Amino acid sequence: MKDYDELLKYYELYETIGTGGFAKVKLACHVLTGEMVAIKIMDKNALGSDLPRVKTEIDALKSLRHQHICQLYHVLETKNKIFMVLEYCPGGELFDYIISQDRLSEEETRVVFRQILSAVAYVHSQGYAHRDLKPENLLFDENHKLKLIDFGLCAKPKGNKDYHLQTCCGSLAYAAPELIQGKSYLGSEADVWSMGILLYVLMCGFLPFDDDNVMALYKKIMRGKYEVPKWLSPSSILLLQQMLQVDPKKRISMRNLLNHPWVMQDYSCPVEWQSKTPLTHLDEDCVTELSVHHRSSRQTMEDLISSWQYDHLTATYLLLLAKKARGKPARLQLLSFSCGTASTTPKSKNLSLEDMSTSDDNCVAGLIDYELCEDKLLAPKTPQVTKHLAESNHAASKSPAPGVRRAVANKLMDKENVCTPKSSVKNEEQFVFSEPKIPVSKNQYKREIPASPTRFPTPAKARAQCLREAPVRTPGNSAGADTLTTGVISPERRCRSMDVDLNQAHMEDTPKKKGTNVFGSLERGLDKVLTALTRNKKKGSARDGPRKRKLHYNVTTTRLVNPDQLLSEIMAILPKKNVDFVQKGYTLKCQTQSDFGKVTMQFELEVCQLQRPDVVGIRRQRLKGDAWVYKRLVEDILSGCKM
């Protein structure tokens, strides 16, 4: 596929780690720096009328730079695709962390909530409203710090932040009353309500307003009455009351939230919402490395970087900066490499870009070790990258003054967003304090990635020449990433979901349709490619036994010691729950459908051997669909198994 040619010059694609209505997210490795990234891939034709929202998200992320907001690195647009290269957050969703704990303690909630406040206050200070705040849109990085994602529904009102918005959007369970009534509203006030729902979920483990019936849920939200669990402290109850006010004019403001007594408890200062990482000053080490690599002067390189075009040069600079911040040398790779353990396979020419279109998961290459990209190199040297230097020399005479951001050409904005010049934001005086750490295990965890048991070369025609004489190295199946130590999910209360997308023109009932195995054509296409590439036994297949993993917050422990028995138990219960599935070794790729045949949920269940004797577990990962429906469904499946 020609749409992928340019992308594959700079990145090696691996497995799909998330899907949505019109997009999928793949794990990838940036070739020059060896850093892991997440690439959001969107089809323009499928987006249709939602294309302006993608432009809005890109514009927002280009102008937002904050320690608790997922960083945009690179935007690539072709005739049919839009690629957004984003910061990879291996820690997983806040939602998964909450349900693994049942609920968080008030102290831990405060640490998490202050980070959410910091991100949202900064977003508001830049004139934006997020409008889709929920646990699924908050990810943990490798340091267990939160990052806000998904700005597809954000709005930058015409005029100023006091301009009233009209669009009803977001998720019903988190939406403010004035928004679902169809009234005009202030984005900042609606976000405060959503943060109130978030705060409740953090401390309680379930939604304050929840019902299977949409109209019943609507009435509950409008009444503003919710259960107050006995374990909530008086100060937390008061804060929830102030945030979950049905009348937005009586709702607490963001300014007062930042120094609220509950938020300030155990802290000596209000929440520090200003950006700690502004792009007003370029890092000398990173600029020098890029200058040497592209054989250009420092001044030329500084001018090119400072134009912030969010092309490959911007991505390389920001990834070098991230690498340096993690204590790694700000150096670019000079050798041909692939991110993973060594594996000799047939030449990569056997896998063409045309093969890429046969499956969503055709780039699956196994469980990724976050550090392997920069450590595992092959001997043969690759030709120097000269294309960008040529472009840079041509652009040097035209490049804007340092610090000026280029506006996106042909912007498509909705009625609530306006094209405004972007400028660097000066930091105000920052509060200095040391945040207490969230109680996690000694080893920081990394996000579990759905893995394919077969390793195969990356389908990159653009890089075929420099890899022609070298064996291809792709990610192998690791034993799993360092993880949090938590137990079995046993929620205080079973949560139903009414996390309804308010942008949908129709509502659907709970999935009831029974079907046969799905993903057939996709899987068959992928299997043909894999069979052509390797004749040996697939590692990770049923004959090899389950993969070994460390205990993670999305792994449920069992009392069974026989993995085959557990796998049989799960496969027997899935049809009873109206779940279609495809088996690949000890991994079950599952999905549910509506009565109209629409896929409503996709997730994986993998039987794994935990890294201690005679203990078998189940790894769970949601790929698509409502988080609370997923939670309830997986609980029903696991409770039906004899574990």
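Each Cβ is built from the backbone N, Cα and C atoms, and glycine gets one as well.
For all the noted positions, this structure keeps the original residue and models no substitution.
Swiss-Prot lists D132 with the feature active site, proton acceptor. Residues annotated as ATP binding site in Swiss-Prot, with sequence analysis given as evidence: I17, G18, T19, G20, G21, F22, A23, K24, V25, K40. The domain 'Protein kinase' annotation in Swiss-Prot covers 11-263, and the record cites sequence analysis as its basis. For 594-643, the entry in Swiss-Prot reads domain 'KA1', with the evidence type sequence analysis. The annotation that Swiss-Prot gives for the mutagenesis experiment K40 to R reads: Loss of kinase activity.
Taken together, the residues of the domain 'KA1' (594-643) have an average pLDDT of 84. Break the domain 'KA1' (594-643) down by DSSP state and the numbers are 14 helix, 21 strand, 15 coil. DSSP gives the residue listed as 'active site, proton acceptor' a coil state; it is part of no helix or strand. Within 10 Å of the Cβ of V25 (ATP binding site) there are 20 other Cβ atoms, across all protein chains. Just so you know, the Cβ of T19 (ATP binding site) picks up 18 other Cβ atoms within 10 Å once every protein chain is counted.
The number of other CB atoms found within 10 A of the CB of D132 (active site, proton acceptor), across every protein chain shown, is 23. Neighbour counts of Cβ atoms within 10 Å were compared for the binding-site residues I17, A23, and the top value is held by I17. In sequence order, A23, K24, V25, F83, M84, L86 are the residues near K40 (mutagenesis position), counting only same-chain partners six or more apart with C-beta under 8 A.
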